[in-house]
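According to Swiss-Prot:
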MUTAGEN   SER277 to Ala  Affects phosphorylation and the interaction with ESP1
MUTAGEN   SER292 to Ala  Affects phosphorylation and the interaction with ESP1
MUTAGEN   THR304 to Ala  No effect
Amino acid sequence: MMPANEDKENNIVYTGNESSGINFPQTPAHLLKRSHSNILKPPVRLDQLKRDANSNNGNTLKYIQGGKEVSPTKRLHTHAQQQGRLPLAAKDNNRSKSFIFPETSNQSKDADLPQLQNTLSIRKNDQLRKLSQISRSRSRANHNDLLSNSRKLQKYGSVLGYNALPKMKSLVLKDLADSGKNEESSDDDEGNEDSESKLGKKLQSALLKQDSSDGENELNGGLGLFNEQGGLQQLIKNSTKNEQKTKNDKSDKTDDYDIEIAPQRQEPLPYVPEGYSPFQQDDIEKLKTFNSPYKLDLEDEDDTPDKVDLLPLEQIDEEGEKDETECITRNQEEGAALPLLSKNFKEVAAVPTMELVYSEEGLDPEELEDLVT
């Protein structure tokens, strides 16, 4: 079985007031926020209201919660803030505030309905009066503008009822049935006839021709597209005639076709990069037969060495070079220079002589030990 406060959709019922019989589902407090189980506090009931004897002779009521007086609006505001989220039954904009005192709120609404209707009707009547006044003022302004402006009077005078205004020329064409009457009236108005005689005659002649052509078409048996002489049938006849003419022209002019010939395709030019001058065939042959000025023709006809401009080679004796090197080394050994001593030394110390020439013999083991140590 499910615990008592677990079915939050149906079983949990919130009663806003003891006197009111309205119930609606409410989510339990411990399911809204698990960390704080006592967030939703029950609303203040009538038995929790206490009278304040110090103000207004004890007639006012105040909310007393935790030993402090709290106003009803502040109580509702804090209650809505602490709620966290709206209950599941209040998701359709049914706030919990409206269910605290439902009877009093409904009664006040029912009592205020006629007053609201009266105020709305008064506002509508005021708006209609303002609109009518604005429209009247605008019509009067337009009327005054027409009277002050001569052009507007000439255009719209007959509409406004001013029949004494000068008549304007109309672009509407007169009927042909009244042609006789127009001719009789034209005898009276000779001045106007001079200006409009040419154009009127042209229009009348064109309309008479059109009427005569319509009468002939009726006699021939058809009007418009279904006429035998000038309609769909005539178009069909003309198209067949044109097709026959084109066939005859093709048969006569079979040899006169303009044959289109494409131009001969040219070979593409070779690719030449920028800054590169290609060698011609003459240049290549010159390079093949080029004679350098440093080239020597040693093979002459006379085979004489006088013509060759070269220095003769000197022959060097290797034995003589060896003798010279030996003499130089001996002189160096004999004429070894004495070391320069300062003037303070009276006794000349014996300076050991060193062999300058390597005798091609390595060091003894004793000498090697001396070097290492």
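The backbone N, Cα and C atoms fix where each Cβ goes, glycine too.
Since we're looking at a predicted model, the values are computed, not measured.
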Neighbouring C-beta atoms (10 Å sphere around the C-beta of SER292 (mutagenesis position)):
6
Distance [Cα-Cα, Å, rounded] between SER277 (mutagenesis position) and SER292 (mutagenesis position):
24
Going by DSSP, is SER277 (mutagenesis position) sitting in a helix, a strand, or coil?
coil
Let me know how many other Cβ atoms fall within 10 Å of the Cβ of SER277 (mutagenesis position).
7
